[in-house]
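Following this message is one structure expressed as structure tokens.
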Amino acid sequence: MKKNIISIIIVCLSFLTSIILYQYLPEEIPIQWSGNKPAAIVSKPLTIFIIPVVMLIYYLTFYMLTIKSTQKNKALLFLASNNMLILLYILQLSTLLISLGYEVNIDLIIGLGVGIFLIIGGNSMQLAEQNHLIGLRTPWTLKDETVWKLGNRFASKVLVVCGFIIAVLSFFTGEYIILIMIVLVLLALVISTLASYHYYKKLNGSR
């Protein structure tokens, strides 16, 4: 219940921030960056509530998913939801501050945010019970509970390492951090999937 309240507070804070700052913002707001500079600008009425609405939809979706989840998985889902909502809110604040004329290193913020998200999410991933919503979900991890535990424990470590690398590199790589994030996350998913399949074959090869 406490984690649910935190989610609601973050979403409400996002809407409240947009409402309070609306009159102070210019008529055009950046929504995309290249080299830490705005690359795409859209009119204020269209963009200022995009992130708050996305956050609301995201929260409602996760809330519906938790209804039939076990207590442990429900807690992990809300943890993931809260982390993502915080990341989106920080991105919203960064966008609004840039629009108000403040200098904000958006590439660094995104890199650090995603890195921390992966560290927290990866660390909690190993605690997930077998399910179809969170964790490393493949036909073989869902089929064998032991493979699920081994695969998610391995993926948890890989994602934490991936998060640390992204967080550190975000201080040095500038606009390339987005590409680096995509490559590292995809690599982590591929390695984790292959590792879980290896566990499955090792445990079930003689059956």
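One-based numbering along the chain as shown.
Cβ coordinates come from backbone N, Cα and C, glycine included.
Every position carries its original residue.
This is the feature table in Swiss-Prot:
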MUTAGEN   ILE6 to Thr  Ability to bypass the requirement of SdpC binding for expression of the sdpRI genes
MUTAGEN   ILE50 to Thr  Ability to bypass the requirement of SdpC binding for expression of the sdpRI genes
MUTAGEN   PHE78 to Ile  Ability to bypass the requirement of SdpC binding for expression of the sdpRI genes
MUTAGEN   GLN126 to Leu  Loss of ability to promote transcription of the sdpRI genes in response to SdpC binding. No effect in ability to confer immunity to SdpC
MUTAGEN   SER156 to Thr  Loss of ability to promote transcription of the sdpRI genes in response to SdpC binding. No effect in ability to confer immunity to SdpC
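Looking at the shown structure, can you explain where the listed features end up?
All protein chains considered, the CB of ILE6 (mutagenesis position) has 16 other CB atoms within 10 Å.
PHE78 (mutagenesis position) has a Cβ environment of 22 other Cβ atoms inside 10 Å. According to DSSP, PHE78 (mutagenesis position) sits within a helical segment.
For GLN126 (mutagenesis position), other Cβ atoms within 10 Å of its Cβ number 19.
The Cβ of SER156 (mutagenesis position) has 21 other Cβ atoms within 10 Å, all protein chains considered. SER156 (mutagenesis position) falls within a helix when secondary structure is assigned with DSSP.
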For PHE78 (mutagenesis position), which of the mutagenesis positions ILE6, ILE50, GLN126 has the nearest Cα in space?
ILE6
Name the one residue among ILE6, ILE50, SER156 whose Cα is closest in three-dimensional space to that of GLN126 (mutagenesis position); these are the mutagenesis positions.
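Closest by Cα: SER156.
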How many whole Å apart are the CA atoms of ILE6 (mutagenesis position) and ILE50 (mutagenesis position)?
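ILE50 (mutagenesis position) has its Cα 20 Å from the Cα of ILE6 (mutagenesis position).
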